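Before any comments, here is the structure.
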Amino acid sequence: MNKGLFEKRCKYSIRKFSLGVASVMIGATFFGTSPVLADSVQSGSTANLPADLATALATAKENDGHDFEAPKVGEDQGSPEVTDGPKTEEELLALEKEKPAEEKPKEDKPAAAKPETPKTVTPEWQTVEKKEQQGTVTIREEKGVRYNQLSSTAQNDNAGKPALFEKKGLTVDANGNATVDLTFKDDSEKGKSRFGVFLKFKDTKNNVFVGYDKDGWFWEYKSPTTSTWYRGSRVAAPETGSTNRLSITLKSDGQLNASNNDVNLFDTVTLPAAVNDHLKNEKKILLKAGSYDDERTVVSVKTDNQEGVKTEDTPAEKETGPEVDDSKVTYDTIQSKVLKAVIDQAFPRVKEYSLNGHTLPGQVQQFNQVFINNHRITPEVTYKKINETTAEYLMKLRDDAHLINAEMTVRLQVVDNQLHFDVTKIVNHNQVTPGQKIDDERKLLSSISFLGNALVSVSSDQTGAKFDGATMSNNTHVSGDDHIDVTNPMKDLAKGYMYGFVSTDKLAAGVWSNSQNSYGGGSNDWTRLTAYKETVGNANYVGIHSSEWQWEKAYKGIVFPEYTKELPSAKVVITEDANADKKVDWQDGAIAYRSIMNNPQGWKKVKDITAYRIAMNFGSQAQNPFLMTLDGIKKINLHTDGLGQGVLLKGYGSEGHDSGHLNYADIGKRIGGVEDFKTLIEKAKKYGAHLGIHVNASETYPESKYFNEKILRKNPDGSYSYGWNWLDQGINIDAAYDLAHGRLARWEDLKKKLGDGLDFIYVDVWGNGQSGDNGAWATHVLAKEINKQGWRFAIEWGHGGEYDSTFHHWAADLTYGGYTNKGINSAITRFIRNHQKDAWVGDYRSYGGAANYPLLGGYSMKDFEGWQGRSDYNGYVTNLFAHDVMTKYFQHFTVSKWENGTPVTMTDNGSTYKWTPEMRVELVDADNNKVVVTRKSNDVNSPQYRERTVTLNGRVIQDGSAYLTPWNWDANGKKLSTDKEKMYYFNTQAGATTWTLPSDWAKSKVYLYKLTDQGKTEEQELTVKDGKITLDLLANQPYVLYRSKQTNPEMSWSEGMHIYDQGFNSGTLKHWTISGDASKAEIVKSQGANDMLRIQGNKEKVSLTQKLTGLKPNTKYAVYVGVDNRSNAKASITVNTGEKEVTTYTNKSLALNYVKAYAHNTRRNNATVDDTSYFQNMYAFFTTGSDVSNVTLTLSREAGDEATYFDEIRTFENNSSMYGDKHDTGKGTFKQDFENVAQGIFPFVVGGVEGVEDNRTHLSEKHDPYTQRGWNGKKVDDVIEGNWSLKTNGLVSRRNLVYQTIPQNFRFEAGKTYRVTFEYEAGSDNTYAFVVGKGEFQSGRRGTQASNLEMHELPNTWTDSKKAKKATFLVTGAETGDTWVGIYSTGNASNTRGDSGGNANFRGYNDFMMDNLQIEEITLTGKMLTENALKNYLPTVAMTNYTKESMDALKEAVFNLSQADDDISVEEARAEIAKIEALKNALVQKKTALVADDFASLTAPAQAQEGLANAFDGNLSSLWHTSWGGGDVGKPATMVLKEATEITGLRYVPRGSGSNGNLRDVKLVVTDESGKEHTFTATDWPDNNKPKDIDFGKTIKAKKIVLTGTKTYGDGGDKYQSAAELIFTRPQVAETPLDLSGYEAALAKAQKLTDKDNQEEVASVQASMKYATDNHLLTERMVEYFADYLNQLKDSATKPDAPTVEKPEFKLSSVASDQGKTPDYKQEIARPETPEQILPATGESQFDTALFLASVSLALSALFVVKTKKD
């Protein structure tokens, strides 16, 4: 791709059209005035056009009004007030039902809208009530647009008192989503504007902000615990006077996105959970205008109300232009039987069309130029007429200056009523080889354009002359359609369109082009056509041109593959009245257009896919394995009586959704692998289920084998462009690089794996530009790659893939995106393609506009297999029949007529606007059956506005809330036989309805069935009377009507799953052999309507047994069943292979299920009973023998009153060896290396750290070097050993359980002791802890730490180790039998070492990895306890930040423990350890520096949340920073101490990144206790993040300190002051090294002794001395004791006398009893009451944190224990 295309500046602009504030602009400048960013589309430049067109484009005024016959927003805001923000759909429906019933109009025609009374124009934006935050608001009009001008004033600032403005109704919605769309102009003086939007605003210290200052756009969030802002490269701030279209979305899950003029302002930001939780109840959305000194912000925001604004761009006088001069033109004609075209022999130009005596112009003025690579060329043309219908033009294209040397053949051909314009051959005489490097990209024919050569036109001289065109709009308030009368005079027109039509009162014409052009993003994408007004003589002509085509393109010199090229083609179709309504308009052209348009691959299936949904797998949990999804297909087939289905498999690959992206052929093994997936594909066909998969072509994760440095996208500053961060931190890719380097091969690999049968590929994310060019051309190439494999193309966004896609998720999932980002809002587009796509605005009333009851419906997508936590089966079915059946019914027809009503005023989402509703739509099918859909009222305030009547061939099939609609197609769209034809009945309200049946149904009897998950039930024979039937049935319950009696198809449940009916969907237990009281075993439904087996109230054991089929001999298997046991009675799963029996059981379930995509999670809508779910899988691992004919599985429950629930049985091959190195469930040492995990994170289950969520813990796969330490600054290994480890991403500071074992996975038996060891990686100290608990976990309340746990915090593993560390703990099973172990997220914050954003996420500071878990039963001894304790305590005694007195006591006690006898009892060991724990808790830290608590006051100018105390918190990532508004250099920071304290100097620690506020010159004044001032200065400190020191050269007993930065670094210099830390050092008395001279002398003397016993004693003392020295245990008293002891050794038979010195409690080999006591230091040392979490260097107490950090780290160190010999 030519590099110049990336950097090209706009050379022209065109008029823009939009409707209302927050609009998706319906047309815009083709390119902006700035260089095209990498995010921008890279096609569509039309520099160097013919002079008149270029001039028009260059001089067309920017006008944000949708001027051409678009209704203006009325001043009457007659809709109900919106005060609390948009309501949920459920609330709106409830309100609607509460309204009194309105009497239906007696006339057949719809009720008219009520007339509106104009009102005075008032400001739509108001300043806030708080006086200090008030600005000014004025109304102004400019160039035909009304604005509210918002200004800050002198009383405002840019921190706590900015000018704030609010708009009635603009709030965060009921679901927690915020959407803001503004069109504004910055009227401030250049570089002085500080404007933006506050979201979820509580006050200026608690909010989310998106805005700009002179340095550009940025985001920021603030909360009491976490505040930060964007520090990356910024998008430039708007130019003064420029028009800006700002779009911001903040989703409830914390994802923040923003764009201005369709340019992304930053990559997706995900708010920290703490911030999101803190602000979740805040609803305010405000605009901010800041002031600083004399700089004011002035911004004009376009208003909704544009009524009465005068436009100034329509010429007052008739226009004239050059006359046509054909004196040198030679014309010819080509014609079919119906259409004649007059063509120019010198150039492929059509002068005029004739059809049945009526004419339409083409390009009336002579034109003879082609634009190659945006260079104007006049070709040498050879004309050849092939036959009556066809002519050819051979063009020689030469431009030596631009290396263009090519030939091109263009063919004009008339076919029936069509004109085809085709480039049939292109020869580039430069050497170009697809896939190879080219030396100069100018040699490519990158783009080809015939702009200026209108394919068809209409003249103002013709009666009824009009142009009608469609652009992309996804804003429900704003139609993308333009309807323009072609008159003289008229406004200029030069604009891109997706669809375009010209018409007179006689003829209409439409144009299709395969141009994949983008004139920009938003409404300017997919602009395949260009409409242009040209004045010729005394007439105005509006012509439709094909936009530019793309041909040969490259990426950094690598030519794109051959398949990316597509020969340019365009077609014109001309028609008379096509819909027999006795008039000609665009609708006739649109009907004819279907005969020339492209048809997206797979479009014929769309109408029959009625039951779309997502089956979700995530985070290694395999919630919906492939073959279980097959059972879901069968269940829906029964419940819908055979409607077609579409199942999108999110998480088909790797470890589930958003794992392993780009490796498309990596089929998820834990959900069944390739074999099960192929089985699903094959078996689903029978039920008309179309399967698709979710992929990502925009970002990748380190685990993927396609993750490599070359494909990754970088920001301008060289940093990586980060994407989604959930299981792993993703990085965006460069899509152009990917295309040039073999992306196609990945699709081909997938096809090879799966073969045929997969229906569609859903491309996630693509379209938001995060991988670069995602515009029309790039998207079409991607779709071609997918189509080439035989797959249908689907996409995420409503605007994405308009040319090729048949399914758009954000259009279909109505809760997504907000009102500005929904389906396509264009009546023209929907008219043309309603039957081909699920891309439309659906019925979601709170969005308003087109979403308030569209007549043709629109897909409404729900789910019951885990996506978004949706597992409400009944809700899914109800929604399907309430919304989707009729939507799909209409798609079996094509639209033939569309009638709009009178504009109505709507108010929602903070906007008041006009909307023109469609009132009547006609549709026909191939058999000429006619459907008419009519809205009952044009009055938006009437309930009948939201009701329709539908007739089929004049017979009513829907009336308001009820329909009885014929359905004559099977699940695959084939016509049903007459006896199988049916009608679906559904009514959202109860009550009787009467229906006229078609004549061929009007027999005496018909048969009605209630539809349930068991199929057709409760048969009713109904009598037909006078051709009518009356139905009085349940509300929201589907029924089906047949002519004759019907039966249900036989279902073979759970094919390939080795058991019949794994999910109890059959409704019967007859396939089980039941022992015990069978009546106590029954199938019941959960709160989410999920079928379960329940055993309850049994007086004896109840067992259900079934054979496992299809097993392989001598093969290892795993089987699990979900179980929720509310009883203390044992519930078991047992497998008997005929040779061996394995059993696993659980007593009362103790762990709630927090797995969001699991149908049995503990959300109320999915709960088992009582609004909770304790469902967890219970496993049995077994190995088959040689005979597999009689392998049985048994589910059983012992006697008990309470209930036990079972569901989802799954059996599959598994090669784990966890039990004593054997596979089968059994005794022995348990080992889990995570290399062969069956499913989930066995033996752990997910804890409540995130609530019910898509868990951020998963099995991480190794991809060296990218998942390992070192790459991109990564601090820890994601995979510790082998290919897999268990990874938790980013769950720090949660004070909750990450994961835990449960007894059914590993049982810590009562009274038995186990050694638990594992290797781990942790990115920060003490953020995660190993915990031991029993019973149900009880989390701490209100953010406090859980109290019922034995907790061992774990230190980081990378600052002092080159590999993972090992932890060892002893666990004794409680008598209750419900002990468990797990990993806990503490309340401690991570330390990101100055990194932030994606870097902090990627590098692992917030992560925890586990591997090589081992649980070994041991016979507990005192020695084990002492050895384990020593591992925990030795790191603590090595620390140097505690006082000598407190540490010596601990050292001596630890040494005593190290010398304990091997046979020390358990009780004695525990007693000794308790003493040590008390001494450890009593440690006192040294005071090395002043801390915040030492000061009586800290006073300094500061930005909110960035006060001076931050410089004393020990956290390098928090800052003291003066006001961001600047101006605080030279202002003092004053620190007053509580009492005079000795200090010796200052260490200034600058911020870790950036320069703003870094001190350059400083003045430091220290006032001592006598009042004397000591002044120090420093100058020219360098601008870096290294510490800077001022050494006082003396000790000062300070009472007050004043620090002033007189010169600083940063933006502009001398604006701010900042510091990460201010460390005022305290004098330290150096600890005197231990005096060993006495010991050495005694040792020298003792070494001369000759008695063997003495020699052994000396050796023992030496060993003990070495052990104490090596392990930092030596104290003065110990040295003194050792010396005294040695001095008393003599060569004699007598024992030495007792030493004269009082000694600690040592146990040396020659000492049999205690001869001294360890002093009770705990009585002497008072522990501070509040152990703050502060850096040790500051001297602040932090006992638990620091000591656990040290003690646990020893578990990863080698221990050298001296074994002393007894006397």
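Note that Cβ sites are derived from N, Cα and C of the backbone, with glycine treated the same way.
Don't expect the noted substitutions in this model, because it carries the original residues.
Classification of D764 (mutagenesis position) by DSSP places it within a strand. Of all Cβ atoms in the protein chains displayed, 21 besides its own lie within 10 Å of the Cβ of D764 (mutagenesis position). Among the features that Swiss-Prot reports, active site, nucleophile is placed at D764.
According to Swiss-Prot, the active site, proton donor/acceptor annotation covers E796, on the basis of experimental evidence. Other Cβ atoms within 10 Å of the Cβ of E796 (mutagenesis position), summed over all protein chains shown, number 26.
Cβ neighbour count for D658 (mutagenesis position): 26 (other Cβ atoms within 10 Å of its Cβ, all protein chains included). The substrate binding site annotation in Swiss-Prot covers D658 and rests on a curator's inference.
DSSP assigns D1233 (Ca(2+) 2 binding site) to coil in the three-state reduction, outside any helix or strand. Taken from Swiss-Prot, the feature Ca(2+) 2 binding site covers D1233, E1235, E1281, W1284, D1411, and the record attributes it to experimental evidence.
One mutagenesis experiment catalogued in Swiss-Prot, D658 to A, is accompanied by this note: Large decrease in substrate affinity. In the three-state DSSP scheme, D658 (mutagenesis position) is classed as coil.
Where Swiss-Prot documents D764 to A as a mutagenesis experiment, the accompanying text is: Loss of activity.
Here the residue is the original one, while Swiss-Prot reports the published mutagenesis E796 to A or Q with the comment Loss of activity.
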Notebook entry, point to check: When the Cα of D764 (mutagenesis position) is compared with the Cα of each of the binding-site residues D1233, E1281, W1284, D1411, which one is closest?
Noted result: W1284
Notebook entry, point to check: Between W1284 (Ca(2+) 2 binding site) and E796 (mutagenesis position), what C-alpha distance do you get in Å?
Noted result: 31
Note to self: Take the mean position of the Cβ atoms of D1233, E1235, E1281, W1284, D1411, the recorded Ca(2+) 2 site. Which other residues of that chain put their Cβ within 8 Å of it?
What the structure shows: F1234, V1279, I1280, G1282, N1283, S1285, N1412
Checklist line | Between E1235 (Ca(2+) 2 binding site) and E796 (mutagenesis position): CA-CA distance (Å) | finding: 34
Check: With every protein chain in view, how many other Cβ atoms are within 10 Å of the Cβ of E1281 (Ca(2+) 2 binding site)?
Finding: 16
Notebook entry, point to check: Do you know which of the binding-site residues D1233, E1235, D1411 has the most other C-beta atoms within 10 angstroms of its C-beta?
Noted result: D1411
Check: Over all shown protein chains, what is the count of other CB atoms within 10 A of the CB belonging to W1284 (Ca(2+) 2 binding site)?
Finding: 21
Next item on the list: Round to a whole number and give the Cα-to-Cα distance in Å for the pair E1235 (Ca(2+) 2 binding site) and D658 (mutagenesis position).
Entry: 21
Checklist line | Per DSSP, three-state class assigned to D1411 (Ca(2+) 2 binding site) | finding: strand
